[in-house]
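Chemist: Just dropping this structure here.
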Amino acid sequence: MTEDLFGDLQDDTILAHLDNPAEDTSRFPALLAELNDLLRGELSRLGVDPAHSLEIVVAICKHLGGGQVYIPRGQALDSLIRDLRIWNDFNGRNVSELTTRYGVTFNTVYKAIRRMRRLKYRQYQPSLL
């Protein structure tokens, strides 16, 4: 009942289009070195011992390694940072103060709080599907 459906197929031309895995892994040490250098500079700028940069790189690799990660920049990054700051400063009764401090509308503050609550909720409550 079992038949080899592709027994006569010997066309290996598709293999010529595959990337060389050895070439792919060569860029990762350079990326990690660049990340380490960036962290050393930022830690020094903040007055923290730059020797901790490698520990941070290792922690990032252990947490995010093996997966695809989107790192925002530009307006998306600015909005996310603003929302995080609003969330950190929010105490449940200071929405009006936050609108003034960050120069945004009430609606923007409420959206930021809702967004951060959703992210925190997902962090602690994984999807069941």
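Quick reminder: no glycine exception, Cβ is built from N, Cα and C everywhere.
From Swiss-Prot, here are the annotated features:
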- GLY65 to Met, Asn, Arg, Thr or Val: Complete loss of DNA-binding and transcription activation ability (MUTAGEN)
- GLY66 to Ala, His, Leu, Pro or Arg: Complete loss of DNA-binding and transcription activation ability (MUTAGEN)
- GLN68 to Gly, Phe, Ile, Leu, Lys, Pro or Arg: Complete loss of DNA-binding and transcription activation ability (MUTAGEN)
- GLY74 to Phe or Trp: Partial loss of DNA-binding and transcription activation ability (MUTAGEN)
- GLY74 to Ile, Ser, Thr or Tyr: Partial loss of DNA-binding and transcription activation ability (MUTAGEN)
Chemist: Write down the Cα-Cα distance for GLY74 (mutagenesis position) and GLY65 (mutagenesis position), rounded and given in Å.
Modeler: 24
Chemist: In Å, rounded, how far does the Cα of GLY74 (mutagenesis position) sit from the Cα of GLN68 (mutagenesis position)?
Modeler: 20
Chemist: Among all protein chains shown, how many Cβ atoms are found within 10 Å of the Cβ of GLY74 (mutagenesis position), not counting that one?
Modeler: 7
